[in-house]
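> In case it helps, Swiss-Prot gives these features for our protein:
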{"type": "MUTAGEN", "residues": "HIS55 to Ala", "note": "Loss of ubiquitination activity"}
{"type": "MUTAGEN", "residues": "CYS61 to Ala", "note": "Loss of ubiquitination activity. Loss of protection against DNA damage. No effect on PAR-binding"}
{"type": "DOMAIN", "residues": "93-169", "note": "domain 'WWE'"}
{"type": "BINDING", "residues": "TYR109, ARG112, TRP116, TYR146, GLN155, ARG165, LYS177", "note": "glycoprotein binding site"}
{"type": "MUTAGEN", "residues": "TYR156 to Ala", "note": "Loss of PAR-binding and of protection against DNA damage; when associated with A-157"}
{"type": "MUTAGEN", "residues": "ARG157 to Ala", "note": "Loss of PAR-binding and of protection against DNA damage; when associated with A-156"}
Amino acid sequence: MEMAGCGEIDHSINMLPTNKKANESCSNTAPSLTVPECAICLQTCVHPVSLPCKHVFCYLCVKGASWLGKRCALCRQEIPEDFLDKPTLLSPEELKAASRGNGEYAWYYEGRNGWWQYDERTSRELEDAFSKGKKNTEMLIAGFLYVADLENMVQYRRNEHGRRRKIKRDIIDIPKKGVAGLRLDCDTNTVNLARESSADGADSGSAQTGASVQLAVPSSTRPLTSVDGQLTSPVTPSPDAGISLEDSFAHLQLSGDSIAERSHRGEGEEDHESPSSGRVPDTSVEETESDASSDSEDAPVVVAQHSLTQQRPLVPNGNQTVADQSDRSGTDRSVAGGGTMSVNVRSRRPDGQCTVTEV
């Protein structure tokens, strides 16, 4: 049994090619597994990327497929929207090695605010055509056929000649954005995105507009002002209005009980009669004084009400019943005649507070 086992082992070894040994076959098959083939271009992958479904393709092949259907070419699973911006590279070191290049020169195509380096396969095709003196050559990029015009140094799609992009042959060490649409550094990615947006003027304009709006909002608001410790509305009156208001307050303070009573009536308050009164008002004199001073006193009362309306309403529906209640109060007094009555007068001070005075 042991000899049979050895014979089988020897037979399996003899099945290998004569120019290779078992150790050599194992060492040679390992690297071949690290270079997958692309099911789209049917060639070895250039900058292979892995989709969420674990299928591997060339980055440019996935880019072309996403333009057409945004689905995997094998299982039809959807490709994420941000996959082209953040692809899953199988060998990031290969990308950096490709940016350094193998020779002295490399081929580039024009991008926004910079140049992109062609992938290794396309660069070899361009260099071969250039060295042979060809005027143009065709390239398969992202599933589309492009024509490289080596005389005018432009490239365009074979079925769309209107859109042209500059190309050039330059040294390998020039500043570049990346290789075949893949950026070399994440930090550079952020900087370049900001510069591209600012070059268009969209982000810069929106940023300036946002700043102007933020600056305009606080300038339109004013702090609350105070009159004798009481807050008033944010709208500040003119200097003339402030002077007239102060004069009216001083006039109200110097006036007697008759002025306070008339201001009380002007606000729509009703008189409260009491049998224990000690004064008989002279209605004829009061009516004459009220008629003479109504024009001078009603104005400051209205101004004071307007300045304190937003903070504290004094008496509701006062302006609607001024004339009616004034006439009614005069009638009640004339009917009372020489009788005795007591009036509780509530006058308003300049600071907005009310006091009750017995007469």
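Glycine too: its Cβ is placed from the backbone N, Cα and C atoms.
Describe each of these features in terms of where it is and what it packs against.
Under DSSP, HIS55 (mutagenesis position) is assigned to coil, being neither helix nor strand in the three-state scheme. Annotation for HIS55 (mutagenesis position): same-chain Cβ neighbours under 8 Å, separated by at least 6 residues, are ALA39, CYS72, ALA73, LEU74, CYS75.
Taking a C-beta cut-off of under 8 Å and a sequence gap of six or more, CYS61 (mutagenesis position) has these contacts in its own chain: CYS38, ILE40, CYS41, ALA73, ALA142, GLY143. CYS61 (mutagenesis position) carries a helical DSSP state (H, G or I).
Classification of TYR146 (glycoprotein binding site) by DSSP places it within a strand.
Under a cutoff of 8 A between CB atoms, and with a sequence separation of 6+ in the same chain, the neighbours of TYR156 (mutagenesis position) are TYR146, VAL147, ASP149, GLY162, ARG163, ARG164, ARG165. Mapped onto three states, the DSSP output places TYR156 (mutagenesis position) in strand.
In the structure as shown, the Cβ atom of ARG157 (mutagenesis position) sits within 10 Å of 15 other Cβ atoms.
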> Which whole number of Å gives the largest C-alpha distance between any two of TYR109, ARG112, TRP116, TYR146, GLN155, ARG165, LYS177, the residues noted as binding glycoprotein?
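Max Cα-Cα spread across the glycoprotein binders: 21 Å.
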> Of all the binding-site residues given, namely TYR109, ARG112, LYS177, which is spatially nearest to ARG157 (mutagenesis position) at the Cα level?
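Answer for the nearest of the binding-site residues: TYR109.
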> In this predicted model, what is the average pLDDT of the domain 'WWE' (93-169)?
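Average per-residue pLDDT within the domain 'WWE' (93-169): 88.
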> With every protein chain in view, how many other Cβ atoms are within 10 Å of the Cβ of GLN155 (glycoprotein binding site)?
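Other Cβ atoms within 10 Å of GLN155 (glycoprotein binding site): 23.
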> Pull the DSSP breakdown for the domain 'WWE' (93-169) and write it out as helix, strand, coil residue counts.
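Split into helix, strand and coil, the domain 'WWE' (93-169) gives 20 helix, 37 strand, 20 coil.
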